[in-house]
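K.L.:
Positions annotated as mRNA binding site by Swiss-Prot: 71-76, K103, 121-122, 171-176, 216-220. Quoted from Swiss-Prot for the published natural variant T51 to A: In allele pvr1, haplotype I1. In allele pvr2(21), haplotype P1. Natural variation at this site is recorded by Swiss-Prot as E160 to G, annotated: In allele pvr2(18), haplotype J1. According to Swiss-Prot, the natural variant D213 to H carries this note: In allele pvr2(11), haplotype H1. Among the sequence features in Swiss-Prot, the natural variant L218 to R is noted as follows: In allele pvr2(11), haplotype H1.
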Amino acid sequence: MATAEMEKTTTFDEAEKVKLNANEADDEVEEGEIVEETDDTTSYLSKEIATKHPLEHSWTFWFDNPVAKSKQAAWGSSLRNVYTFSTVEDFWGAYNNIHHPSKLVVGADLHCFKHKIEPKWEDPVCANGGTWKMSFSKGKSDTSWLYTLLAMIGHQFDHEDEICGAVVSVRGKGEKISLWTKNAANETAQVSIGKQWKQFLDYSDSVGFIFHDDAKRLDRNAKNRYTV
């Protein structure tokens with residue numbers, strides 16, 4: 001599904017607005033009287049439900065609470081499942097009600113992964129993968145985060161099956177967006193994903209790809225295996 005189409009799609013919130021407007025247009029009623037929905041309102045709402053646009057996959061938003069992280073011994077134990085969506089309309093409903101990166105507190109991580117894939121190195125789907133990573137000045141990642149989400153859920157990558165999900169990490173000096181993939185050793189697929197991601201975001205700086213295995217062994221000393 002093209003990004004432009006997704007941006008133009010009516011959200012489910014608008015159906016509720018139509019319902020409210022229809023009721024307001026009715027003649028004035030006595031206090032306590034029940035106002036029945038008109039046929040037009042019911043028909044509109046039915047059409048809205050029937051015309052939702054399904055996505056290729058279901059996706060889940062996860063949130064890693066920085067306060068909880070400081071109190072937990074095990075990495076990932078502070079991860080919380082926020083919301084799972086499977087249609088364009090439900091994505092916008094969730095996105096519009098979740099803080100954008102610039103509004104998150106320092107230390108927070110917001111993830112969006114294919115449903116049933118947890119944003120952890122230990123997840124079986126992620127175990128042999130790696131990450132592409134982009135850096136942004138403080139408060140400047142909102143648009144790139146949205147475009148990353150649209151590219152993922154809109155099936156825009158040629159090697160879409162390689163995509164696990166993405167995470168935006170808010171830190172004191174700025175924000176980072178990481179794109180997680182399945183098979184780090186598949187250089188052709190990873191390089192293609194990295195190049196397309198830069199193109200979707202119109203990102204001019206170089207971006208690097210780190211294997212999860214390297215990150216686990218070497219931590220901050222892990223080096224990029226691929227660069228685009």
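Cβ atoms here come from the backbone N, Cα and C positions, even for glycine.
Here the original residues are kept at every noted site.
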K.L.:
What are the non-local neighbours of K216 (mRNA binding site), defined as same-chain residues 6+ apart in sequence with CB under 8 A from its CB?
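P.N.:
Expected: W121.
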K.L.:
How big is the gap, in Å, between the Cα of L218 (variant position) and that of G174 (mRNA binding site), rounded to a whole number?
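P.N.:
Pair distance, Cα basis, whole Å: 23 Å.
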K.L.:
Taking just the CA atoms, what is the gap between G174 (mRNA binding site) and T51 (variant position) in Å?
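P.N.:
For G174 (mRNA binding site) versus T51 (variant position), the Cα atoms are 40 Å apart.
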K.L.:
Show which residues of the chain containing E160 (variant position), separated from it by at least 6 in sequence, have their CB under 8 Å from its CB.
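P.N.:
Spatial neighbours, sequence-distant, of E160 (variant position): E56.
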K.L.:
Take the C-alpha atoms of D213 (variant position) and K103 (mRNA binding site) and report the distance between them in angstrom, rounded.
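P.N.:
On Cα coordinates alone, these residues lie 32 Å apart.
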K.L.:
Check the recorded positions D213, D219 for other C-beta atoms within 10 angstroms of each C-beta and report the one with the most.
P.N.:
D213
K.L.:
Helix, strand or coil at D219 (mRNA binding site), per DSSP?
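P.N.:
For D219 (mRNA binding site) - judged by DSSP and reduced to three states - the answer is helix.
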K.L.:
So, in DSSP terms, is R171 (mRNA binding site) helix, strand, or coil?
P.N.:
strand
